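Visitor: According to Swiss-Prot, the protein has these features:
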type    : residues                                                             : note
DOMAIN  : 49-334                                                               : domain 'Protein kinase'
BINDING : Ile55, Ser56, Ser57, Trp58, Gly59, Tyr60, Phe61, Ile62, Trp63, Lys76 : ATP binding site
MUTAGEN : Gly66 to Ser                                                         : In zed1-1; loss of function and reduced interaction with RPP13L4/ZAR1 and Pseudomonas syringae type III effector HopZ1a
MUTAGEN : Gly128 to Glu                                                        : In zed1-3; loss of function and reduced interaction with RPP13L4/ZAR1 and Pseudomonas syringae type III effector HopZ1a
MUTAGEN : Asp231 to Asn                                                        : In zed1-4; loss of function, impaired interaction with RPP13L4/ZAR1 and Pseudomonas syringae type III effector HopZ1a, and completely abrogated hypersensitive response (HR)
MUTAGEN : Ala305 to Thr                                                        : In zed1-5; loss of function and reduced interaction with RPP13L4/ZAR1 and Pseudomonas syringae type III effector HopZ1a
Amino acid sequence: MSKNNKKKRRWDLKNGGILLEELIASFDGKTNPIRCFSSDQILKATDNFSESRIISSWGYFIWYKGVIEERQVSIKKWSSQNLSSFTEAYRDISVSSQMSGHKNALKLIGCCLEFDLPALVCEYTEHGPLNRDGGLSSGVVLPWKVRLKIAKEIASSVTYLHTAFPETIVHRNINPTNIFIDENWTAKLSDFWFCVAIPEGELYVEDDVKGVIGFVDPDYYWTMKVTEKVDIYSFGVVMLVLLSGRAAVFNGPDEAPMSLNDHVSEVMEKGEFDEIVDKEIWNDLGGDDDLVLRRSQVKAFLRLALRCVRYKKEDPVSGMLEVAKELKLIEKLS
């Protein structure tokens, strides 16, 4: 056996054992079947992780476009420099394997355990992940109906994550870049590596703060207590991003970084509703009647987003299930 094959074998055995323990420990040992791919298959599919195959890139990992057995796939490769991500990589696989049964979660096909950190093989989505400002890398402007559809579908996915398993699972990293869009404009939640379970009978768990700046619940930031509210807050910011076309943190008038949440709060205090809304949202209207209906939808959407981020602390939402139901009702207003 060659030196390279021995190394792959060593990683395969080590990673396989850890993955098996993670899968058994998760969700009462009930997991969806996933395939194991060889490193040769992954390298061939991505042209040796060619830059030309990159879908999106972040500090911890890179998403690549590939083809395995004549099927287009998305391949997630963790950075070898981030070995602190070891536990998170396996949690990503274990939670993804459970969430794959939901139509609004990015389906995990399998993984490769022959690298220092496992690579994930997932379904391919035509439009890839959203940008930080809630748009597409192609520059295609998303119509209002698609934005509303994305919010409704991701709310459904997060609700499932919170309620479908023996323990409440909190995502902790809901943001536009973790939302993939397929050819039918169906939204898929991904990247479950920061997930944490709240044991039955407990209201919260304490853990280090995880997430992206601008999407982290302030209460979580100061107390380090993880509850469902962590995801509700992040989702509310995602709604504001979709509504405004702005990133969660953007350059203000003086080029200084500004929080979208703070910006929206300031505008709401002035009663300048239209200043919040992306002007592209009004571009596909058929007439005055359409405008009236659109404005009622957009205002209801904004009110719900503000409840999610607890703009008025006396009127919070009860949970993601309420958010998902409200978004369905808002969609029916059209």
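For all residues, glycine too, the Cβ spot is worked out from N, Cα and C.
Heads up, this one's the original sequence, none of the swaps are in it.
Please situate the listed features within the shown structure.
Guide: Within the same chain, residues at least 6 positions away in sequence whose Cβ sits under 8 Å from that of Trp63 (ATP binding site) are Ile54, Ile55, Ser56, Ser57, Ser74, Ile75, Lys76, Gly128, Pro129.
For Gly66 (mutagenesis position), other Cβ atoms within 10 Å of its Cβ number 22. Classification of Gly66 (mutagenesis position) by DSSP places it within a strand.
The secondary structure of Asp231 (mutagenesis position), as reduced to three states from DSSP, is helical. Other C-beta atoms found within 10 angstroms of the C-beta of Asp231 (mutagenesis position) number 30, with every protein chain shown included.
According to DSSP, Ala305 (mutagenesis position) sits within a helical segment. Sequence-distant neighbours of Ala305 (mutagenesis position) (same chain, 6+ residues apart, CB-CB distance under 8 A): Gly236, Val237, Met239, Leu240, Leu243.
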Visitor: Around the Cβ of Gly128 (mutagenesis position), how many other Cβ atoms lie within 10 Å? Please give the count over every shown protein chain.
Guide: 20
Visitor: Other residues with Cβ within 8 Å of the Cβ centroid of Ile55, Ser56, Ser57, Trp58, Gly59, Tyr60, Phe61, Ile62, Trp63, Lys76 at the ATP site?
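Guide: Along the chain, the qualifying residues are Ile54, Lys77.
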Visitor: For the C-alpha pair, I'd like the distance in angstrom between Gly66 (mutagenesis position) and Gly59 (ATP binding site), rounded off.
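Guide: Cα-Cα, rounded: 21 Å.
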Visitor: Find, for the listed binding-site residues Ile55, Gly59, Phe61, the residue with the lowest Cβ contact count at a 10 Å cut-off, counting only other Cβ atoms.
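Guide: Checked Ile55, Gly59, Phe61; of these binding-site residues, fewest Cβ neighbours within 10 Å: Gly59.
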Visitor: How many Å lie between the Cα of Phe61 (ATP binding site) and the Cα of Asp231 (mutagenesis position)?
Guide: 22
